[in-house]
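Following: one structure in structure tokens, then a few remarks.
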Amino acid sequence: MGSGHYFWAILYFASLCSASLANNAKINFREKEKKVLDQILGAGKYDARIRPSGINGTDGPAIVRINLFVRSIMTISDIKMEYSVQLTFREQWTDERLKFDDIQGRLKYLTLTEANRVWMPDLFFSNEKEGHFHNIIMPNVYIRIFPNGSVLYSIRISLTLACPMNLKLYPLDRQICSLRMASYGWTTNDLVFLWKEGDPVQVVKNLHLPRFTLEKFLTDYCNSKTNTGEYSCLKVDLLFKREFSYYLIQIYIPCCMLVIVSWVSFWLDQGAVPARVSLGVTTLLTMATQTSGINASLPPVSYTKAIDVWTGVCLTFVFGALLEFALVNYASRSGSNKANMHKESMKKKRRDLEQASLDAASDLLDTDSNATFAMKPLVRHPGDPLALEKRLQCEVHMQAPKRPNCCKTWLSKFPTRQCSRSKRIDVISRITFPLVFALFNLVYWSTYLFREEEDE
């Protein structure tokens, strides 16, 4: 029994010793890590103002490899021609002065949170408008130094970048927004930026944008030459396709409905002046408001956009429907005036005919001096000049038939040949306006959709 207690006591003592040794080992390892940092970054041992040497210690330019991780794309503004992006930016280079002993593979890398302790490339974003670092809860930045002298710098930043847009096909367009990175002070003789080999740009999965779709991205080089030398530059082009469904629901369908509503006046009675005027003015004002709202969300440009063609033609159709009623009203009043004049002319002719009949009857009666009445002979001699004059008065002159008018012949094919000219205008408009609008849609969509495919 005593030997058993003795065994467990020894085992407990051994476990305490091993734990103490492990803690001491950890403390000693961190002490060694601190000692390594002091050895490579101590006072007088490293100068962050001097750039590292080239590959294999040569005097060539320092090579910095870049890669990006796009975390989110917040907004793409058409009116400001800019977009906002949040990304993790990484750059990696080799500094021979930072090599250290990895303690038999136990020390994989050293981590720094102060970037100013080592040399840093002077990279800047050339098309940046605004930008800021993230410091919640701690600054989102670190530097890793590897045993072979390789340095990895990583930081999370948010940028607002300029994105010049061509809006000729808006809203059936595609836009290319670039992100450009260049050296500010070091020329290509001292510093060269390269994309990291193998997947230099990554994008977060399930990236959703309200009005665009990120189709693809392309990496390229954009070195620039100035009076002070040639500077290394990298760029990534993000290709965005605009989501058309939003504009179909918000713009195209409402405009079509307004145009169709304006045609209702063609089916109203031409005498319903208040109804037709109010309908035409209301649709015209609504269409004008819709157009101004669309233009308010776009920058003023010197060229015609696809949406301008659509809204302009729709506004023309609505205005044309209002002018059609003005023409119908004028034709109706003109027809009424002509009818009244025709009635007055017929009344005058009837009165003249009655007066002529009375005069002819009075000529047939002749009164002598003794107030006795006698009938004049009803048949006169053929050579009698008075008989010839009466015969000429009774002659009816027929006009020669006019040549048929093709337009009148075409108009006569519509219902009610005897209907007024104003009614015919309404009947023609009921057919002409929809046909012309359908033809416009055919030309519009075939033109812009074909141009969109060409841009692909």
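Yeah, the Cβs are placed from backbone N, Cα and C, and that goes for glycine too.
Modelled residues match the original; the substitutions are not represented.
These come from Swiss-Prot:
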| type | residues | note |
| --- | --- | --- |
| VARIANT | I27 to V | In RNA edited version |
| VARIANT | I63 to V | In RNA edited version |
| VARIANT | I66 to V | In RNA edited version |
| BINDING | R71, R90, S154, S183 | L-glutamate binding site |
| MUTAGEN | S278 to T | Shows resistance to picrotoxin-induced activity inhibition |
| VARIANT | P299 to S | Resistant to nodulisporic acid |
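For the L-glutamate site listed in the record, the two most distant Cα atoms among R71, R90, S154, S183 lie 24 Å apart. Ranked by Cβ neighbours within 10 A across all protein chains shown, the variant positions I63, I66 are led by I66. Between the CA atoms of P299 (variant position) and S183 (L-glutamate binding site) there is a gap of 32 Å, rounded to the nearest whole number. In terms of C-alpha distance, the listed binding-site residues R71, R90, S154, S183 place R71 closest to S278 (mutagenesis position). Reduced to three states, the DSSP call for S278 (mutagenesis position) is helix.
For S183 (L-glutamate binding site) paired with I63 (variant position), the C-alpha to C-alpha distance reads 12 Å.
Cβ crowding, taken as the number of other Cβ atoms within 10 Å, peaks at S183 among the recorded positions S154, S183, S278. Rounded to the nearest whole angstrom, the C-alpha distance between R90 (L-glutamate binding site) and I66 (variant position) is 6. Reported as a whole number, the C-alpha separation between I66 (variant position) and S154 (L-glutamate binding site) equals 10 Å. In this structure, the CA atom of S154 (L-glutamate binding site) is 17 Å away from the CA atom of I63 (variant position). Its own atom aside, the Cβ of P299 (variant position) has 12 Cβ atoms within 10 angstroms in the protein chains shown. Shown in sequence order, Q86, L87, T88, R156, V204 are the residues of the chain, 6+ apart in sequence, with a C-beta less than 8 angstroms from the C-beta of R71 (L-glutamate binding site). Taken residue by residue with DSSP, P299 (variant position) is part of neither helix nor strand, so it is coil. A strand conformation is recorded for I66 (variant position) in the three-state DSSP classification.
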